[in-house]
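Novice: Just dropping this structure here.
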Amino acid sequence: MANSGLQLLGYFLALGGWVGIIASTALPQWKQSSYAGDAIITAVGLYEGLWMSCASQSTGQVQCKLYDSLLALDGHIQSARALMVVAVLLGFVAMVLSVVGMKCTRVGDSNPTAKSRVAISGGALFLLAGLCTLTAVSWYATLVTQEFFNPSTPVNARYEFGPALFVGWASAGLAMLGGSFLCCTCPEPERANSIPQPYRSGPSTAAREPVVKLPASVKGPLGV
């Protein structure tokens, strides 16, 4: 019962992390315009993501444009795209395996050991999905930080962390935490099929004593 509760907790944590990974992948606010220091606050806020760039007007109107060319993008954007897509796919497979392997489902009840191993496999894939997300988000954030503190970057062209990065960090943490809980599920040891036999006492000592037969030529002391 304890393992079943731990599986449910891990599954819902990892599922929430996977949904957050999808949201982080789709959001265009991976980096946004910086207004720190001497930067002039303009009426237009710029956002950039993995798939598009957006401009937000002071009136609330937002205009977004998809990137025109795939090959013309920077290497870190292409790498982040690949890692996030892989994380989404791994999370989907992990979700299916976890549902099959959890004790609260009816699939594979005839083999509890194999069922637990399937749940552990799902947890491992959730861990990989969270690791891919963490790598992509942290790498992107590192480049944004380097560009921000680069003296050659104009003040009005500097960017800061966007909300999508924080969503990605939180989602990666949830996916890895939930995957860890699923991996902590220990398979049940196989029980021996043999039925214990009742104890039977051995034959008595008297029955084990050998019977000595005298030859016919030997007679007793009375000559009988």
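Indices start at 1 and increase along the chain as displayed.
Cβ atoms here come from the backbone N, Cα and C positions, even for glycine.
Pasting the feature list from Swiss-Prot:
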{"type": "MUTAGEN", "residues": "Tyr35 to Ser", "note": "Abolishes interaction with Clostridium perfringens CPE"}
{"type": "MUTAGEN", "residues": "Tyr35 to Phe", "note": "No effect on interaction with Clostridium perfringens CPE"}
{"type": "MUTAGEN", "residues": "Asp38 to Ala", "note": "No effect on interaction with Clostridium perfringens CPE"}
{"type": "MUTAGEN", "residues": "Ala39 to Ser", "note": "Strongly reduces interaction with Clostridium perfringens CPE"}
{"type": "MUTAGEN", "residues": "Ala39 to Arg", "note": "Abolishes interaction with Clostridium perfringens CPE"}
{"type": "MUTAGEN", "residues": "Ile40 to Ala, Ser or Leu", "note": "Abolishes interaction with Clostridium perfringens CPE"}
{"type": "MUTAGEN", "residues": "Ile40 to Val", "note": "Strongly reduces interaction with Clostridium perfringens CPE"}
{"type": "MUTAGEN", "residues": "Ile41 to Leu", "note": "No effect on interaction with Clostridium perfringens CPE"}
{"type": "MUTAGEN", "residues": "Asn150 to Ser or Leu", "note": "Strongly inhibits interaction with Clostridium perfringens CPE"}
{"type": "MUTAGEN", "residues": "Pro154 to Ala", "note": "Strongly inhibits interaction with Clostridium perfringens CPE"}
{"type": "MUTAGEN", "residues": "Asn156 to Gly", "note": "Strongly inhibits interaction with Clostridium perfringens CPE"}
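I would like each feature placed in context: is it buried or exposed, what are its neighbours, and how far apart are things?
Specialist: Under the DSSP three-state reduction, Tyr35 (mutagenesis position) is assigned to coil, being neither helix nor strand.
All protein chains shown were included, and the count of other CB atoms within 10 Å of the CB of Tyr35 (mutagenesis position) stands at 15.
Around the Cβ of Asn150 (mutagenesis position), a 10 Å sphere holds 10 further Cβ atoms from the protein chains shown.
Pro154 (mutagenesis position): 8 other CB atoms within 10 A of its CB, across all protein chains.
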Novice: Given the mutagenesis positions Asn150, Pro154, Asn156, tell me which ones have a C-alpha lying within 10 Å of the C-alpha of Tyr35 (mutagenesis position).
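Specialist: Near Tyr35 (mutagenesis position), where near means Cα within 10 Å, the mutagenesis positions are Asn156.
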Novice: Test of understanding: give the count of other CB atoms lying within 10 angstroms of the CB of Asn156 (mutagenesis position).
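Specialist: There are 12 such Cβ atoms around Asn156 (mutagenesis position).
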